Amino acid sequence: MSDLVNKKFPAGDYKFQYIAISQSDADSESCKMPQTVEWSKLISENKKVIITGAPAAFSPTCTVSHIPGYINYLDELVKEKEVDQVIVVTVDNPFANQAWAKSLGVKDTTHIKFASDPGCAFTKSIGFELAVGDGVYWSGRWAMVVENGIVTYAAKETNPGTDVTVSSVESVLAHL
């Protein structure tokens with residue numbers, strides 16, 4: 001577990017971008033313009049938020065083992081666990097994230113958003129980045145639960161290339 005637990009969510013001045021998907025355009029190849037959201041606003045407007053970081057859209061572990069769990073359990077998270085938002089964070093651009101979300105079967109972003117963290121700024125601020133080259137950073141594989149503005153769970157995988165343990169939806173469910 002991280003030293004972020006039991007502390008106020010570290011929103012700072014960080015923002016993310018995502019592209020909304022609705023039932024009417026879920027099967028279309030059209031693309032909308034990205035929306036920019038301040039982390040502080042998202043956290044203040046929602047009582048319970050799950051945030052999970054993934055190294056790369058369309059990568060094998062992210063696409064097969066990590067993110068599908070959140071999509072498969074979304075109804076349970078929202079209806080039974082009263083989660084307001086699930087945010088999937090990568091450093092990929094919002095267009096790639098939207099295409100990835102659609103490829104995973106997301107048809108509505110009311111409760112799940114695929115967020116772009118430009119320059120890995122937010123992820124680096126919480127210490128969950130993954131150095132992949134000379135000054136190049138991706139998001140590590142991690143998960144966080146924020147309830148009423150307080151971090152109640154935060155953990156990062158030690159081997160983000162293959163492991164999906166502390167960042168899995170099952171691990172998050174155990175901490176709700």
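Numbering starts at 1 and runs along the chain as displayed.
Each residue, glycine too, has its Cβ placed from N, Cα and C.
Per Swiss-Prot, the features are:
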type	residues	note
ACT_SITE	Cys62	active site, cysteine sulfenic acid (-SOH) intermediate
DOMAIN	9-176	domain 'Thioredoxin'
MUTAGEN	Cys31 to Ser	Abolishes catalytic activity, but does not impact URM1 conjugation
MUTAGEN	Lys32 to Arg	Prevents urmylation of AHP1
MUTAGEN	Cys62 to Ser	Abolishes catalytic activity, and completely abolishes URM1 conjugation
MUTAGEN	Cys120 to Ser	No effect on tert-butyl hydroperoxide consumption
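Mapped onto this structure are the features recorded in Swiss-Prot.
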residue: Cys31; record: mutagenesis position; DSSP (3 states): coil
residue: Cys62; record: mutagenesis position; DSSP (3 states): helix
residue: Cys120; record: mutagenesis position; DSSP (3 states): helix
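Comparing Cys31 (mutagenesis position) with Cys62 (mutagenesis position), their Cα atoms are 22 Å apart once rounded. Among the mutagenesis positions Cys31, Cys62, Cys120, the residue whose Cβ has the fewest other Cβ atoms within 10 Å is Cys31. Counting every protein chain shown, the number of other Cβ atoms lying within 10 Å of the Cβ of Lys32 (mutagenesis position) is 13. Mean predicted confidence for the domain 'Thioredoxin' (9-176): the pLDDT average there is 95.
When the Cα atoms are compared, Cys120 (mutagenesis position) and Cys62 (mutagenesis position) turn out to be 17 Å apart.
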